[in-house]
Amino acid sequence: MKLKAIELKNFRNYEELKLDFHPNLNIFLGQNAQGKTNILEAIHFLALTRSHRTSHDKELISWSQQEMKVSGVVEKAHATVPLEVQLSPKGRIAKANHLKENRLADYIGQLKILMFAPENLELVKGSPATRRKFMDIELGQIHAVYLYDSMRYNRALKERNAYLKFDKDKIDKNFLSVLDGQLAEHGNKIMLERQNFIDKLEVHAKKIHEQLTHGKENLKIIYNQNVKTDFSKELLSRQDHDIFRHQTSVGPHRDDLQFFINEINVADFGSQGQQRTVALSIKLAEIDLIFEETGEYPILLLDDVMSELDNHRQLDLIETSLGKTQTFITTTTLDHLKNLPENLSIFHVNAGTIEQEQ
């Protein structure tokens, strides 16, 4: 899978922009706050219809404009697929092959991406919400049905939480049980998919982590399900508690992940270097896992992470990705990028203008 070209209209600081990409490696070079990350954000938006930097869509639209559009051409093994995502006061429209997709689950996965940004280093030591988002994004690209169940679960969760905010004497437990059934139906599928994903991810990540640490460290990933027994029974047993607290206290929306090196919890006791190595091992593992599950390698987006990694980890990242994935890198300097291949494109970014090095 390759992204051949992208076109932006009123996206962030780009009023009009068209770029053709190298099928192997693309580097965006420039000082901070010039618009490098905006390009990777646009690719992320084209793939997932969402930004990785903000949940406020209005921030993506250029100043004084009312709408924006990101379009691109994706080259797959047996087809070339034009993609387009628009934002306007009327909402969001996603198109594949010039046809509007009414369901997000039918669009996501057309362009598979793997984003590695400084905030991804928070995967190990950040909040549980960060790790749940990680599972949701990656699984949503691999299995469309997961995205469908996740959306249905979140809709039911929102409805149940809103109902729990009613006065206690106005709550009908029979209706609450109906909502419980909807949560359990989709929540059970989510938990099963997450467990299968983590089991497979761990297999790949363990091998990579062992290579990165020269056999000195053994990585283990634990999926901590919030639901310990039967989801339906736990929801029923907690109804009074949830009515009192005005929120749903059990379910996959409270799941988490834990990472261990040689039986030591990395988040609590690992060094910063160990935490970074775990995050890197997981990202590199995803490359092969996505290919294993879908038959397509994802596009790799490296947003200013090279400066966060030492030379050894930089080399491991580049060597693992090149030859498999089309890679996009943003950086302020090429000094720390060693052993770059000759077949690449370098784009110089300055104040929202981009020039390709000849």
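A Cβ is built for glycine as well, from the same backbone N, Cα and C atoms used for every other residue.
Annotated ATP binding site per Swiss-Prot: Gly30, Gln31, Asn32, Ala33, Gln34, Gly35, Lys36, Thr37, in sequence order. Following the DSSP three-state reduction, the secondary structure of Lys36 (ATP binding site) is helix. Sequence-distant contacts (6 or more apart, same chain, Cβ under 8 Å) of Lys36 (ATP binding site) comprise Phe28, Leu29, Gly30, Asp304, Thr330, Thr331, Val349.
Here the residue is the original one, but Swiss-Prot notes a natural variant at this spot, Val74 to Gly: In strain: ATCC 7962. Within 10 Å of the C-beta atom of Val74 (variant position) sit 21 other C-beta atoms, taking all shown protein chains into account.
Among the natural variants in Swiss-Prot is Val81 to Ile, noted as: In strain: ATCC 7962. There are 15 other Cβ atoms within 10 Å of the Cβ belonging to Val81 (variant position).
Secondary structure at Phe291 (variant position), as computed by DSSP, is helix. Its own atom aside, the Cβ of Phe291 (variant position) has 16 Cβ atoms within 10 angstroms in the protein chains shown. Variant annotation in Swiss-Prot: Phe291 to Leu, described as In strain: ATCC 7962; the structure shown retains the original residue.
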### Task
List the other residues in this chain whose Cβ sits within 8 Å of the Cβ centroid of the ATP site residues Gly30, Gln31, Asn32, Ala33, Gln34, Gly35, Lys36, Thr37, in sequence order.
Thr330, Thr332, Val349
### Query
What is the Cβ neighbour count of Gly35 (ATP binding site) at a 10 Å cut-off, with all protein chains included?
21
### Task
Give me the Cα-Cα distance between Gln34 (ATP binding site) and Val81 (variant position), rounded to a whole Å.
30
